[in-house]
Amino acid sequence: MSSSMECSEFVGSRRFTGKKPSFSQTCSRLSQYLKENGSFGDLSLGMACKPDVNGTLGNSRQPTTTMSLFPCEASNMDSMVQDVKPTNLFPRQPSFSSSSSSLPKEDVLKMTQTTRSVKPESQTAPLTIFYAGQVIVFNDFSAEKAKEVINLASKGTANSLAKNQTDIRSNIATIANQVPHPRKTTTQEPIQSSPTPLTELPIARRASLHRFLEKRKDRVTSKAPYQLCDPAKASSNPQTTGNMSWLGLAAEI
C-alpha cells in the first residue's frame, strides 16, 4: 500500500508542478522501493512457464524440426557421407612379438630355427686386380672370396715390410763396421807427406821450372829501390868480364 501511495504522490506532483524530476530523485525513490519490497516484482509480463503440480512443465515443448532450404545439396551430402570410408593412414605393421604371442611355442621355435638356418645369398660382382703391372678382371666374384683375397694381400704386405726393415738394419750394421774410427787411424797410421824430389821429374818439366825461377829472380831485382848493375848485361857477358880481369881492364869497363 505504501508503494501505491508513493506512486500516486509521484504522479500527482508531476501533474501539479509540470516539471520532470531530477535523476537523483528517481534514483533515491528507486532505492527506497527496493528496500521496502526487496525486488522488482513480477517483470516477466506473463511469459514465464509455470510448472504443474506433478513437476512437469505446463506447456510441453514440441520437438523442433529443421527445414532443408537446399534439398539438392542435402541429398548430395547424404550420398557423400555414405560413400566415405575410414582410411587407416598409419597401418599397424605385424611384428614378431605380436605373431609369436598368437602362435604356440612350437611354431615360434620352428620359425626361429628356420630364420637362423637361412643364409644370405652370396652376391657376385666384377673384380679388378692390379698386380705386378698386370690388370686381372673377374666378372663374377663372390664377396667371401674377395675378403679372402684382401686378407692375403694384407698379410703379404706386412711380411714384405718386415723383410725390408730387417734388410735395412743389416745394411746399416755392415756399413757401421766398415767405417774406421777417426782416433784409431790418427794413431796407427800417421800422415806421410813426402814431397816428390826434382830428380824424379822429367827433363822438360825441370827445364821449364828453371826458366821460371830465373825470370822471377830478374823481376825481384828490377823492382828493388836501386840497382847496382844492369841484370840483362850482367847475364849476357859473364865470361868476357872474367877473362879480361887478369889484364887489368876491369877498371876501365
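Any Cβ shown, glycine's included, is placed from N, Cα and C.
Those substitutions? Not in this structure, it's all original residues.
A quick note: this is a predicted structure, and the numbers were derived from the prediction, not measured.
Helix, strand and coil counts from DSSP across the domain 'Tify' (120-155) read 13 helix, 17 strand, 6 coil. The domain 'Tify' annotation in Swiss-Prot covers 120-155.
What Swiss-Prot lists as jasmonate binding site is Ala204. If you draw a 10 Å sphere around the CB of Ala204 (jasmonate binding site), it holds 8 other CB atoms from the protein chains shown.
For Arg205 to Ala, Swiss-Prot lists a mutagenesis experiment annotated as follows: Loss of binding to COI1 but no effect on MYC2 binding. DSSP gives Arg205 (mutagenesis position) a helix state. Its Cβ taken as reference, Arg205 (mutagenesis position) is surrounded by 9 other Cβ atoms within 10 Å in the chains shown.
Record note (Swiss-Prot) on the mutagenesis of Arg206 to Ala: Loss of binding to COI1but no effect on MYC2 binding. Within 10 Å of the C-beta atom of Arg206 (mutagenesis position) sit 12 other C-beta atoms, taking all shown protein chains into account.
Cβ atoms under 8 Å from those of the domain 'Tify' (120-155) belong to no residue of the same chain, restricted to positions at least 6 beyond its ends.
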